[in-house]
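Engineer: I have a structure here, written as structure tokens, and I will follow up with some questions on it.
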Amino acid sequence: MENLTQNVNETKVDLGQEKEKEASQEEEHATAAKETIIDIPAACSSSSNSSSYDTDCSTASSTCCTRQGEHIYMQREAIPATPLPESEDIGLLKYVHRQHWPWFILVISIIEIAIFAYDRYTMPAQNFGLPVPIPSDSVLVYRPDRRLQVWRFFSYMFLHANWFHLGFNIVIQLFFGIPLEVMHGTARIGVIYMAGVFAGSLGTSVVDSEVFLVGASGGVYALLAAHLANITLNYAHMKSASTQLGSVVIFVSCDLGYALYTQYFDGSAFAKGPQVSYIAHLTGALAGLTIGFLVLKNFGHREYEQLIWWLALGVYCAFTVFAIVFNLINTVTAQLMEEQGEVITQHLLHDLGVS
């Protein structure tokens, strides 16, 4: 009897503990429901219609309905935090906050202004009335008869015919060069600018082989063409691509129209000044476009852009190699003809009895 009484008491204790446990669980669920329920559907709050409950609760966005006894609890599903994919936009954001100070464009502009001012200050008085007051024997002028002085293919960019020529190039290279350098960096823009300058003198040496050359227009047009390369590579990631393209087209159109007007329709003394080297502009732009495809940052790689890269490399290398070989052959030929001419002249003078 004592054992039976003890078993009954233990059973009562167990039942009491289970009831207390169930009560505590219900309180916990009720508290959790208050904290997690957000915009509970009407069907989820009604327990009278089971089919309606199942249908409506299954359509609740990112929620889960459960029954426990007489109560219905709404709990949000745990949505795992998935890492963002390495998309093109994320690749672009890596560069947005890494902007570069435009050292190259600012420094090259200051140097060009300083050299122009120095030339004007030290210029002989008789040169001020000339259309191009720069002396032809300057060590910076590109001269076709001194092609072996290789620095002249670059140094001519520091000289300008007049204040208008200088100011025009400075304004344009600041306006178009600074945004490119801020985004793509000093080294890339420096390479593009110098490639345009070099291409300008190379192209002139091939097409207008007797022309002297001054001015930084080859580098300026390289920057303009680099904008086209940048737009082609990163159009989908640029907010003002159409505006940039329009500004380049407007500038080139105005510059070309002004050059044609002054050459063919304007009879003023200003129009009779130094002629514009269209070849330097064109070859500078070609260099800027091809080198731009090669060195500018590409924020979204696509399959066809690899083909553009190789095509640009091939075009630039072919043009450069052809121009260099042409200059070497032309220079050697000219020297041989000059030496042969001197020999022939000496023979003629000897035959005529003139020492």
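Keep in mind that glycine also has a Cβ here, set from the backbone N, Cα and C atoms.
So, quick note: what you're seeing has the original residues, none of the substitutions.
Pulled the feature table from Swiss-Prot, pasting it below:
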ACT_SITE  SER217  active site, nucleophile
ACT_SITE  HIS281  active site
MUTAGEN   TRP151 to Ala  Abolishes protease activity
MUTAGEN   ARG152 to Ala  Abolishes protease activity
MUTAGEN   ASN169 to Ala  Abolishes protease activity
Engineer: Whole-number Å distance between the CA of ARG152 (mutagenesis position) and the CA of the residue listed as 'active site'?
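Structural biologist: Rounded to the nearest whole number, the Cα-Cα distance is 17 Å.
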Engineer: Would you mind pulling the DSSP three-state label for TRP151 (mutagenesis position)?
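Structural biologist: It is coil.
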Engineer: Filter the recorded positions TRP151, SER217, HIS281 down to those whose C-alpha lies within 10 angstroms of the C-alpha of ASN169 (mutagenesis position); answer none if the list is empty.
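Structural biologist: Neighbours among recorded positions, in sequence order: SER217.
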Engineer: Would you please pick out, from the recorded positions ARG152, HIS281, the one with the fewest other Cβ atoms within 10 Å of its Cβ?
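Structural biologist: Least crowded of the recorded positions ARG152, HIS281, by Cβ count within 10 Å, is ARG152.
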Engineer: Please report how many Å separate the Cα atom of TRP151 (mutagenesis position) from that of SER217 (active site, nucleophile), as a whole number.
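Structural biologist: Pair distance, Cα basis, whole Å: 17 Å.
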Engineer: Could you list the residues of the same chain, at least six apart in sequence, whose Cβ is under 8 A from the Cβ of the residue listed as 'active site, nucleophile'?
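Structural biologist: Sequence-distant Cβ neighbours: ASN169, GLY200, VAL276, SER277, ALA280, HIS281, GLY284.
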Engineer: Which residue, of the mutagenesis positions TRP151, ASN169, has its CB surrounded by the fewest other CB atoms within 10 A?
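Structural biologist: So among TRP151, ASN169, the mutagenesis positions given, the one with the fewest Cβ atoms within 10 Å is TRP151.
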